[in-house]
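Okay, structure first, notes after.
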Amino acid sequence: MNQPQIGTYNVGTQLTVGSHQVEIIKYLTSGGFAQVYSALINPPDPHSNSSVACLKRVIVPDKPSLNTLRAEVDAMRLLKNNRYVVSYIDSHAAKAMLHNGSYEVFVLMEYCERGGLIDFMNTRLQNRLHEFEILQIMSQVTQGVAAMHALQPPLIHRDIKIENVLISANNEYKLCDFGSVCGIIRPPRNSQELSYVQQDILKNTTAQYRSPEMIDTFRGLPIDEKSDIWALGIFLYKLCYYTTPFEKGGDLAILSGKFEFPLYPNYSEQLKGLIRDILVQDPRHRPNVYQLLKRISIMQNVPCPINDIQVVQAPSSHLNLTELHQLSATQNILSLNSPTTMENTMPNATFQISMADNTTTAQMHPNRKPSQIAYDASFSNSAKGSQPLFDKSQNMYHALDPPLVEPLASSVSNNDNELKANSATKLKQAIVSEAHTFRQNNSIDFPLQNIIPQYEDSSSSSDESYSGDVDELKKTRSLGSYSTRGNIKKNQSVKESLTSSSLPGTSFTPTSTKVNLKHENSPFKSTFVNTIDNSKDDLNKPSYEDLDVSKQNLKNSIQQRMIDKLNSSEESFNARKMSKVKLHEKGEIDKPTMLKSSGPISKDKKTKPTPPPKPSHLKPKPPPKPLLLAGRKLSLDK
């Protein structure tokens, strides 16, 4: 947008601005669309009791710009009675005669005859500002900002800088230029709002004074009073060192938040610490305007000039979601800091978490009270006589009380022995009952003394008689004689041979000790299972009271049976071998069908199929020969 080309008023030009008669005294400066004059007004300003005022003439090209200027005038009207803000006197707007569609606006305001703060600082280049001067300027400018933040809803200046502070005739520093004033800007919710906020920030703020949340709008932080606090920190740094802390780095330096203090001029650590506390990346950790003024007042050794304006107020329509969260957090902090204790108004739980009856906790504590069950995380409030988990009077869990812990430990120690005794008894009963049913179902009346003799005090004779039986058992087990159901008959034959052939002429009465072979019910069919049922008096009786059997006969009988078995197995092997030889001679032996030899398989190379001949019409035709090569002569004369 091009700046309208307008001329300046001559000295003595008279105008009417609202209810005041104005006469131009002097042309002061111009910038942008505005021109500034000093003028005489009638009637005088009641606030400053002066007849000299400042006239600001602005050419507004369109209605949106007119609305922006109207917002500036409205902000000045709200801050009219503050001594550290340039006061508003009167205003007027009319259609401009110079440009089509543009407006001409006149604003009368307080005249600060000592000029701007930037001019005063330029006069002190060699003799820099002292710390008490810096604190005085900072205190007065901050009070002007506090007047804006105290409004409901609060206003944000957004363009606090050295150039926007004027000095009155009474040596008071006043905040001016409210053209960038706005309310709280909530975080943008879509790309359109994001683009609008970014363009608005670029238009209405100064680069070196922008806060991190203004530069990085993707942080999702609101632009509120804390952005003005950041600008005040930059303002204070420039008062001290005549430059901004992020002058060289730009936006990246602001986002990093790292800065240094020059060696000259040298200021107190309190002042440097105040700058550090203001220039914090997170706006929630920056002080508000009251806290900032209080710190400055302590350094000046004067009382704080304002009351705490950051009080908890009822939510209103202008508060956004972030402010409501901050409001609730502030209320919680105030309630926690109050001396009165709040009662627990939480209702009882309507749900119940149950535990299995066979858990370790339930087994170890079978006789616990309902209040003790809560310690095992059952959380049942519906049981009769149960106590809540949290005691309002003592503010501690019942499970941590000493009277509950001691009986708990004793009950654990008392029940350990009972559990061990009960488990041993149950295990013994289960073994006895299982053995009883096993004997009834799968019992073979077989005298165990004939295979495994019982232990006696005189171990010499029993060991000799036992050696042959052990060898027999090892051999028969290795051959799998007790692994299938079909070998029961073999076991019976062994029984008969032991009772008849090895014991001739004797009457044998079997005892109650039996070998029980479990064939069908065993989970592992090839396992030899035996159980021993001992009667009351069998353990103390001798094994061979009425038996007169020679040891040599018993050994001979066992050896003879083993030789017979070996001979029979050799004969069967020879018979099978002869049958195979005969079949081979006749040519009826089975031939392998899969592989003819055990050597490696040789892979034959596949022959590629011959492609069919190409049709003649698809064969490429040679290009026609030139006429010279075809035997014809070219006649050039035609």
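Using the three backbone atoms N, Cα and C, a Cβ is placed for every residue, glycine included.
Taken from Swiss-Prot, the feature active site, proton acceptor applies to Asp159. Note: Asp159 (active site, proton acceptor) has non-local neighbours Asp177, Gly179, Ser180, Asn204, Thr205, Thr206, Tyr209, Ala231, i.e. same-chain residues 6+ apart with C-beta under 8 A of its own C-beta. The secondary structure of Asp159 (active site, proton acceptor), as reduced to three states from DSSP, is coil rather than helix or strand.
Around the Cβ of Gly32 (ATP binding site), the number of neighbouring Cβ atoms within 10 Å comes to 9. What Swiss-Prot records for Leu28, Thr29, Ser30, Gly31, Gly32, Phe33, Ala34, Gln35, Val36, Lys56 is ATP binding site, and it gives sequence analysis as the kind of evidence.
Per Swiss-Prot, the feature domain 'Protein kinase' maps to 22-298.
For Lys56 to Ala, Swiss-Prot lists a mutagenesis experiment annotated as follows: Abolishes protein kinase activity. All chains included, 18 other C-beta atoms sit within 10 angstroms of the C-beta of Lys56 (mutagenesis position).
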Rounded inter-Cα distance in Å - Gly32 (ATP binding site), Lys56 (mutagenesis position): 12
Model confidence over the domain 'Protein kinase' (22-298) (mean pLDDT, whole number): 93
Residues satisfying Cβ distance under 8 Å from Leu28 (ATP binding site), sequence separation of at least 6: Val36, Tyr37, Ser38, Cys54
Proximal but sequence-remote residues of the same chain as Ala34 (ATP binding site) (Cβ under 8 Å, at least 6 apart): Lys56, Arg57, Val58, Ile59
Distance in Å spanning the most remote Cα pair of Leu28, Thr29, Ser30, Gly31, Gly32, Phe33, Ala34, Gln35, Val36, Lys56, given for ATP: 14
Gly32 (ATP binding site) in three-state DSSP notation: coil
